[in-house]
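Asker: So Swiss-Prot lists these for the protein:
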type	residues	note
MUTAGEN	Asp26 to Ala	Reduction in activity
MUTAGEN	Ile28 to Ala	Slight reduction in activity
MUTAGEN	Pro31 to Ala	Loss of dimerization; slight reduction of activity
MUTAGEN	Val32 to Glu	Slight reduction in affinity
MUTAGEN	Val32 to Ala	Slight reduction in activity
MUTAGEN	Thr33 to Ala	Slight reduction in activity
MUTAGEN	Arg47 to Phe	95% reduction in activity; strong reduction of receptor binding
MUTAGEN	Ser50 to Gln	40% reduction in activity
MUTAGEN	Arg53 to Leu	Loss of activity
MUTAGEN	Lys79 to Ala	No effect on heparin binding
MUTAGEN	Lys81 to Ala	Strongly reduces heparin binding
MUTAGEN	His89 to Ala	Strongly reduces heparin binding
MUTAGEN	Asp91 to Leu	90% reduction in activity
Amino acid sequence: MKVSAALLCLLLIAATFIPQGLAQPDAINAPVTCCYNFTNRKISVQRLASYRRITSSKCPKEAVIFKTIVAKEICADPKQKWVQDSMDHLDKQTQTPKT
């Protein structure tokens, strides 16, 4: 009985401090997507819809994640020429014409 009362008291004290630990900006707790392996094959630009760069210090490698037109995400090495060319192509597609 004494153990149960002590445990209950400890849980109540801990519960008092938990909300303070959870009150953090969402960006701190946001999941980080990392690439651990890169594709060995060149992807046709006709299959690509978009890309994003991964430069987080929490990831072991800098990477580019291409999203295909069928919503598949593929990790690629940003140092490879075909990756840079594909990013340039996608950038040109998304630019709005100047009037």
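Residue positions begin at 1 at the first shown residue.
Glycine is no exception: its Cβ is also placed from the backbone N, Cα and C atoms.
No substitution from the list is modelled in this structure, which keeps its original residues.
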Asker: Write out the long-range same-chain contacts of Ser50 (mutagenesis position), meaning residues 6 or more apart in sequence whose Cβ is under 8 Å from its Cβ.
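Answerer: In sequence order, the residues whose Cβ lies under 8 Å from that of Ser50 (mutagenesis position) (at least 6 apart) are Phe66, Lys67, Leu90, Thr94.
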Asker: Looking at the mutagenesis positions Val32, Thr33, Arg47, Arg53, His89, which has the shortest Cα distance to Lys79 (mutagenesis position)?
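Answerer: Given the candidates Val32, Thr33, Arg47, Arg53, His89, the nearest one is Arg53.
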Asker: Provide, as an integer number of angstrom, the distance between the C-alpha atoms of Arg53 (mutagenesis position) and Thr33 (mutagenesis position).
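Answerer: So the alpha carbons of Arg53 (mutagenesis position) and Thr33 (mutagenesis position) sit roughly 10 Å from each other.
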Asker: Translate the DSSP assignment of Thr33 (mutagenesis position) into the three-state scheme.
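Answerer: DSSP assigns Thr33 (mutagenesis position) to coil.
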Asker: For Lys81 (mutagenesis position), which residues in the same chain are close in space, meaning a Cβ under 8 Å from its Cβ, but six or more apart along the sequence?
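Answerer: In sequence order, no residue meets the Cβ cut-off.
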Asker: Here the mutagenesis positions are Arg47, Lys79; which one has the lowest number of other Cβ atoms no more than 10 Å from its Cβ?
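Answerer: Lys79, out of the mutagenesis positions Arg47, Lys79, has the fewest neighbouring Cβ atoms within 10 Å.
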Asker: Compile a sequence-ordered list of residues in the same chain as Thr33 (mutagenesis position), six or more apart from it, whose Cβ lies below 8 A from its Cβ; state 'none' when nothing qualifies.
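Answerer: Looking at Cβ-Cβ distances below 8 Å from Thr33 (mutagenesis position), excluding near sequence neighbours, one finds Ile54, Ile65.
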Asker: In whole Å, note down how far the CA of His89 (mutagenesis position) lies from the CA of Val32 (mutagenesis position).
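Answerer: Between the alpha carbons of Val32 (mutagenesis position) and His89 (mutagenesis position) there are 26 Å.
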